[in-house]
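So that you can see what the record holds, here are the features copied from Swiss-Prot:
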type     : residues               : note
MUTAGEN  : ASP499 to Asn          : Highly reduced ectopic eye induction and diminishes degree of ommatidial restoration in eyeless phenotype rescue assay
ACT_SITE : ASP499                 : active site, nucleophile
BINDING  : ASP499, ASP501, ASP730 : Mg(2+) binding site
ACT_SITE : ASP501                 : active site, proton donor
MUTAGEN  : SER676 to Ala          : Highly reduced ectopic eye induction and diminishes degree of ommatidial restoration in eyeless phenotype rescue assay
MUTAGEN  : LYS705 to Gln          : Highly reduced ectopic eye induction and diminishes degree of ommatidial restoration in eyeless phenotype rescue assay
MUTAGEN  : ASP730 to Asn          : Highly reduced ectopic eye induction
MUTAGEN  : GLU734 to Gln          : Highly reduced ectopic eye induction
Amino acid sequence: MVTLMPYNYAAPRCGLIDKMIEPKVKRPKTDHTDTHERNRLCNLSQQQQQQQPQQQQTHQQQQQQQQQSHQQSHSSTVLASNGPSSAGAGMGVGVGGGGGSGGGVGGGVGQCSPLGLPPQSQPLQPTIGSLASLSGHYSNGNANPNVNSSSCSLATASSFAQSAGSSFSTYQQAGGTSGGVSGEDGVVGGATVMSHWTHDGTGSSAAVKSESRSPGQVHASLDNGSVAGSNLYGCSSASNPLDGGAVAVNSSAVAAAAAAVYDGKHDYYYYNSMQQYTPPPFYSGYGTPYAAATAARQAKMEPGAAAAAAAYLTPSYAASGNNNSQLYSSPYAGYNNFGQQDYGGYYNEQYGNYYSPANYSPYAVSSPSSSASHGHGFHVAASSNLSESPTDTHSTTPVHQTTHSPHSPLPISPSTGSGIGPLGNVSAAAAAAALNSSGGSSVGTAGSGGVATSKTTPTGKTGRARGRRHQQPSPTRSTASDTGNSEAVKPPERVFVWDLDETLIIFHTLLSGSYANRYTKDHSSLMTIAFRMEEMVFNMADTHFFFNEIEECDQVHIDDVSSDDNGQDLSAYNFATDGFHTNTPPGAPPNLCLPTGVRGGVDWMRKLAFRYRKIKDIYNSYRGNVGTLLGPGKREAWLQIRSEIEVATDNWATLALKCLSMISQRENCVNVLVTSTQLAPALAKVLLFGLGGIFNIENIYSAHKIGHETCYERIVTRFGRKSTYVVIGDGNEEETAAKAMNFPFWRISAHSDIRALYTALDMGFL
């Protein structure tokens with residue numbers, strides 16, 4: 001039974017509402033930054049508290065009004081929880097709906113609270129009453145005049161939103177447009193979801209002005225006059241601010257579920273507000289720091305404002321223990337981590353950097369489809385790109401928008417029409433297209449007509465991640481082409497590191513006779529073929545690659561001495577008369593090369609660099625036309641030797657070449673050769689065995705001096721740790737080095753191993 005008492009509707013009810021839901025505990029002492037502003041705004045509320053002693057009756061009257069307003073405005077059920085401050089929490093319900101065929105009525109129950117948030121919670125947050133009123137007032141296409149259902153004036157509500165001591169409240173703006181009519185099952189124009197889901201302003205012509213811009217109202221002018229949704233709580237409403245035709249709404253099932261979440265415990269939350277508005281321990285505010293990055297990407301925030309938003313959200317909202325940002329976030333809110341409510345400050349302060357480094361190993365291929373498991377980073381920082389992994393653009397790796405890792409702080413949206421994370425205010429199709437086209441780093445902005453534009457860097461990073469140092473060692477970074485990960489070139493997804501002898505080609509076992517013994521071949525004939533090929537290899541190395549001059553000063557990579565090259569034109573340079581091999585220190589052996597590589601000073605090193613540059617030019621010029629380099633006479637002999645080797649080895653090189661060709665045809669994979677042979681004869685082998693078209697000379701390394709493991713470290717330094725490395729070889733040395741680097745190893749010991757590798761590549765397992 002409800003007793004209706006006479007009440008003066010001209011007087012504001014701010015004081016009653018505040019006193020009605022006031023916690024019955026000892027209030028902590030809070031220091032406000034501006035006491036005059038608080039006293040000025042809540043002066044009426046203090047007078048009303050002294051004049052109205054009937055608290056319980058007005059309490060029941062207010063509850064009945066809220067229930068009636070909730071039932072009548074079933075088309076736009078927006079029931080918001082109050083601010084997280086346990087010091088002085090007020091209850092406000094903002095109801096804004098596009099009623100009728102063209103009009104939008106913005107109503108709200110204003111609130112005033114003499115108690116505000118603690119000092120660290122002072123940045124502006126809009127209240128329910130003020131923003132519900134302003135949303136109806138500034139709604140585009142509003143056919144009816146603004147109706148303020150609260151007895152507080154619009155000026156009072158709007159000025160209260162500016163106060164430093166205002167309670168934190170979420171809100172819902174439902175801008176009724178000419179196309180938004182009353183739908184079925186409680187769905188009308190405007191996003192009808194829980195207010196915690198949609199922190200989005202739909203007014204496109206004017207925004208709520210404030211002196212200190214909150215993350216929800218950052219730079220409305222940057223989006224052509226539209227207020228881009230900031231998605232402070234990780235979810236978006238998929239509404240389109242500039243779409244003049246219709247307003248995108250979520251499904252009625254989501255709205256019904258959202259209403260049921262609150263309605264089922266309406267009385268419980270209402271009467272026990274002082275316990276419930278300090279969130280229960282099974283809700284987690286774990287993802288609140290990540291909302292700053294989401295807001296920055298959505299509203300195109302500059303780094304200064306982004307840092308302010310991150311600093312605002314993390315200490316004042318998450319670290320203070322007020323982690324009810326996900327109280328009504330989604331039906332899946334119960335699946336969040338447990339027990340972090342009482343230790344919110346401990347988690348955010350002590351373990352704030354736990355997710356900062358990318359401390360997972362991208363090298364271990366645990367399954368054939370392991371590339372998909374690295375599609376989303378498991379441990380990422382708040383300002384880093386969530387989708388920075390190179391597998392996002394692979395054609396065979398699908399990108400699922402709603403798929404997150406088990407430890408991902410981003411909630412899973414229950415509706416396919418709602419955006420994920422930074423891709424708010426964009427339709428699902430446009431979000432997927434932007435994600436796939438820009439490598440997962442697109443920033444969805446609300447353009448005219450809802451067209452999503454992407455903002456990305458060539459490496460797939462966001463603008464704020466530009467220029468950061470890579471968290472990787474650089475053991476032997478030496479030259480221009482063998483440098484770290486360049487910002488202008490996206491690193492490959494997979495790097496296949498091949499061994500040369502007995503993996504890609506059969507050569508040493510032919511010379512030793514072990515291949516003939518294993519496969520019961522003619523020992524003498526195979527050795528004869530092998531010796532002929534060996535002679536051709538060393539002739540090419542001596543004639544064209546200066547092997548007789550640089551044998552004792554062999555390098556690991558073709559560009560290791562390029563820093564000593566002054567770029568002199570070598571077209572008319574005479575290498576035979578430059579005195580390179582005669583400038584030897586007194587008393588030194590004839591072909592001594594010191595460990596540092598310095599033999600005859602700067603001039604000698606420059607001449608050595610000239611030779612390696614000439615080797616590089618010859619390789620690049622004749623890699624696809626070796627017969628021209630050999631000459632007509634040697635060309636026929638070379639083709640004959642290759643044909644005989646193919647017959648003797650049962651087309652071993654042909655099978656390996658198929659695997660190499662399949663990898664080289666992929667846009668995001670690269671073949672790298674690491675051989676124990678010296679660099680000059682290794683280049684001759686590559687050309688003579690027909691592999692020059694596959695391997696660029698920059699992708700060939702010699703492990704003759706430094707070993708395979710050091711070569712692998714240099715390769716990782718060059719391509720970066722985000723790539724996946726697969727080592728393919730036949731010996732124990734390659735396998736040991738691969739295990740030391742945590743690289744998967746594919747052993748090649750027979751023809752069946754090459755066929756299995758080809759099948760794995762063809763099926764997309766590698």
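A Cβ is built for glycine as well, from the same backbone N, Cα and C atoms used for every other residue.
None of the listed substitutions appears in this model.
What you are looking at is a predicted structure, and each value in this text was computed from that prediction instead of being measured.
Feature map: Swiss-Prot annotations on the structure.
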residue : record               : Cβ contacts under 8 Å, 6 or more apart
ASP499  : mutagenesis position : LEU673, VAL674, THR675, VAL727, ILE728, GLY729, ASP730, GLY731, GLU734, ILE748
ASP501  : Mg(2+) binding site  : PHE507, HIS508, THR675, SER676, THR677
LYS705  : mutagenesis position : ASP554, VAL556
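Same-chain residues that are not part of ASP499, ASP501, ASP730 yet have a Cβ within 8 Å of the Cβ center of the Mg(2+) site turn out to be LEU500, GLU502, THR503, LEU504, THR675, GLY729, GLY731, GLU734, ILE748. Of all Cβ atoms in the protein chains displayed, 18 besides its own lie within 10 Å of the Cβ of SER676 (mutagenesis position).
Among the mutagenesis positions ASP730, GLU734, the residue whose Cβ has the fewest other Cβ atoms within 10 Å is ASP730.
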